[in-house]
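Peer 1: Mind having a look at this structure? Questions to follow.
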Amino acid sequence: MATTSLASAFCSMKAVMLARDGRGMKPRSSDLQLRAGNAPTSLKMINGTKFSYTESLKRLPDWSMLFAVITTIFSAAEKQWTNLEWKPKPKLPQLLDDHFGLHGLVFRRTFAIRSYEVGPDRSTSILAVMNHMQEATLNHAKSVGILGDGFGTTLEMSKRDLMWVVRRTHVAVERYPTWGDTVEVECWIGASGNNGMRRDFLVRDCKTGEILTRCTSLSVLMNTRTRRLSTIPDEVRGEIGPAFIDNVAVKDDEIKKLQKLNDSTADYIQGGLTPRWNDLDVNQHVNNLKYVAWVFETVPDSIFESHHISSFTLEYRRECTRDSVLRSLTTVSGGSSEAGLVCDHLLQLEGGSEVLRARTEWRPKLTDSFRGISVIPAEPRV
């Protein structure tokens, strides 16, 4: 053991010290004797006693012996260190690693769940999951060489002032990851009719391979100058067509038709919602996830405390600009925290034009953190 070896080294050092004369000095050594002709005759006073220069040299410690003892101590410590049971740290998944599968058509990227992405129940939110998918979308386009001047625009799209806008998104969540987990996002694109592009996602637990989230979205082209929808030019189709695959993460029959709300049918209403400068992307377009945040403005906190979103459908009807003022409306079906809930949502401009319709389905959380909440409180409409 390290203790035994070090103790032996210290005993050796002690023996060296005891071998010196009674004054703690080393014995007289012939190699330190000075020639009589060269020996100085002057005497020096040390603590009131006169000593010659030759005698002073005799009183110096034997540094070679001390150095040998110190070397022995360090050698013993180093030997014991190499004998310890040392194991290399397990290799972590390569975070933020981009790679492809299915002959280069399925893009994969891993994400570590950060502390700022989890809530009071220690799980991620639907917004954090959608942020990961949005980041994978842009890196997918960049990796296959179809990323132009803007986010998600190809070179031919940039020449024609075109950009992709999301028309519909559906997310189905089986389980939310927690802080410290690592997830892998898979995404791929395919055709949707004559003028649409479909993008599908699978989010997996890197440790177990379990599918946590499935998502599909439909995008169409919009002219950045006229802000009107456009057909897909042949040149653009030639850029993105080779990356299309015929596979879906969510079937169309899983997506239910959305209901229209108005002031008389909504349970919760909030107005005065406006986009800010940091809500815009490089295309001067309000980020899609900002619409989701506005939808949640009229969802009671009690629902977030007792339920998770199990599915989420969004239909974008109109673009809002930086000067827009919006209203968020929500109606809730069901009233017990022990059963599933369904919420219908609407975002509209202050003038009444629809911006977005949405539907969220909620399932009870498995934790007991909020067991005290039994019913969803009625709140007055504003």
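Including glycine, each Cβ sits where the backbone N, Cα and C put it.
According to Swiss-Prot, the protein has these features:
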{"type": "ACT_SITE", "residues": "N283", "note": "active site"}
{"type": "ACT_SITE", "residues": "H285", "note": "active site"}
{"type": "ACT_SITE", "residues": "C320", "note": "active site"}
{"type": "MUTAGEN", "residues": "E135 to Q", "note": "Loss of catalytic activity, when associated with E-276"}
{"type": "MUTAGEN", "residues": "T137 to Y", "note": "Loss of catalytic activity"}
{"type": "MUTAGEN", "residues": "T137 to G", "note": "Increases C14 substrate selectivity"}
{"type": "MUTAGEN", "residues": "M197 to R", "note": "Reduces catalytic activity 2.5-fold"}
{"type": "MUTAGEN", "residues": "M197 to R", "note": "Converted to a 12:0/14:0 ACP TE with equal preference for both substrates; when associated with H-199. Converted to a 14:0 ACP TE; when associated with H-199 and K-231"}
{"type": "MUTAGEN", "residues": "F201 to W", "note": "Reduces catalytic activity 7-fold"}
{"type": "MUTAGEN", "residues": "S219 to W", "note": "Reduces catalytic activity 75-fold"}
{"type": "MUTAGEN", "residues": "D281 to N", "note": "Loss of catalytic activity"}
{"type": "MUTAGEN", "residues": "N283 to A", "note": "Reduces catalytic activity 33-fold"}
{"type": "MUTAGEN", "residues": "E319 to A", "note": "Reduces catalytic activity 33-fold"}
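Tell me about the setting of these features in this model.
Peer 2: H285 (active site) falls outside any helix or strand according to DSSP and counts as coil. In sequence order, M163, V165, E319 are the residues near H285 (active site), counting only same-chain partners six or more apart with C-beta under 8 A.
Note on C320 (active site): other Cβ atoms within 10 Å of its Cβ, all shown chains, come to 24.
Annotation for E135 (mutagenesis position): spatial neighbours R109, F111, criterion Cβ-Cβ under 8 Å with sequence separation of six or more.
The Cβ neighbour count for T137 (mutagenesis position), using a 10 Å radius and every protein chain shown, is 23.
Annotation for M197 (mutagenesis position): spatial neighbours W164, I189, G190, A191, L218, S219, V220, I232, I240, criterion Cβ-Cβ under 8 Å with sequence separation of six or more.
Around the Cβ of F201 (mutagenesis position), a 10 Å sphere holds 25 further Cβ atoms from the protein chains shown. In the three-state DSSP scheme, F201 (mutagenesis position) falls into the strand class.
Counting every protein chain shown, the Cβ of S219 (mutagenesis position) has 21 other Cβ atoms within 10 Å.
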Peer 1: Given T137 (mutagenesis position) and F201 (mutagenesis position), what distance in Å do their CA atoms have, once rounded to a whole number?
Peer 2: 9
Peer 1: Looking only at C-alpha atoms, tell me how far D281 (mutagenesis position) is from C320 (active site), rounded to the nearest Å.
Peer 2: 13
Peer 1: Counting other Cβ atoms within 10 Å, pick out the least crowded of the mutagenesis positions D281, E319.
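Peer 2: Comparing Cβ neighbour counts within 10 Å for the mutagenesis positions D281, E319 gives E319.
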Peer 1: Does DSSP put E319 (mutagenesis position) in a helix, in a strand, or in coil?
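Peer 2: For E319 (mutagenesis position) - judged by DSSP and reduced to three states - the answer is coil.
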